[in-house]
Amino acid sequence: MKNILKVFNTTILALIIIIATFSNSANAADSGTLNYEVYKYNTNDTSIANDYFNKPAKYIKKNGKLYVQITVNHSHWITGMSIEGHKENIISKNTAKDERTSEFEVSKLNGKIDGKIDVYIDEKVNGKPFKYDHHYNITYKFNGPTDVAGANAPGKDDKNSASGSDKGSDGTTTGQSESNSSNKDKVENPQTNAGTPAYIYAIPVASLALLIAITLFVRKKSKGNVE
């Protein structure tokens, strides 16, 4: 009887370790970092805004949806951001470094994704007065994994991007649109491959079945010993 209980306890411990290991593996596969660049809208040319985005970004999959967490420097210059029509969800700020980290829902982690950015500057830059107020489209080029996908759909952004140039306080041009884009953003189709492997869900079921079988076996042996 003692040997049976020892085997039973060992089996239970092994099952717990196996389930914990595979759960951690599943979570690890659905989060990580990705490198990216910021392009002028609908081009392969690096945007002047690229330097204000810290790399790499972080990605995470929650409830079947994909999210990226992006950190910007010169945070007080960047008054608003959106990706695929999804407005930023600010998750942390560092006032001392003038940085903030924002989370966006996205349709994929690899390839081009369109976004919008609002910039307002009214201060001295390089010792000279500078005023800039502009809203324009940009394109993110994500270099993340292709095997992590979500059921995300592009959101709706009711803000139309501005075009043309802005005027400074002295009447001179201080900024220009990244691109003469149309009012409608182009969004590539989301990935359709599966996210979490099926075996991740099968392991707990198989473990439970094995546990039930062992329990019935121990009970049967116990009754036999009593009789």
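For all residues, glycine too, the Cβ spot is worked out from N, Cα and C.
Taken together, the residues of the domain 'NEAT' (29-150) have an average pLDDT of 96. The domain 'NEAT' feature in Swiss-Prot is assigned to 29-150; the stated evidence is sequence analysis.
In the structure as shown, the Cβ atom of Y132 (heme binding site) sits within 10 Å of 16 other Cβ atoms. Here Swiss-Prot flags S47, I48, Y132, Y136 as heme binding site.
Record note (Swiss-Prot) on the mutagenesis of N189 to A: Not linked to Gly-5 via transpeptidation.
The annotation that Swiss-Prot gives for the mutagenesis experiment P190 to A reads: Not linked to Gly-5 via transpeptidation.
Experimental mutagenesis at this site is recorded by Swiss-Prot as Q191 to A, annotated: About 60% linkage to Gly-5 via transpeptidation.
In Swiss-Prot, a mutagenesis experiment is listed as T192 to A, S or V, annotated with the note Not linked to Gly-5 via transpeptidation.
Record note (Swiss-Prot), mutagenesis N193 to A: About 40% linkage to Gly-5 via transpeptidation. The unchanged residue is displayed.
The number of other CB atoms found within 10 A of the CB of Y136 (heme binding site), across every protein chain shown, is 23. DSSP assigns I48 (heme binding site) to a helix. With respect to Cβ neighbours within 10 Å, the binding-site residues S47, I48 differ, and I48 shows the lowest count.
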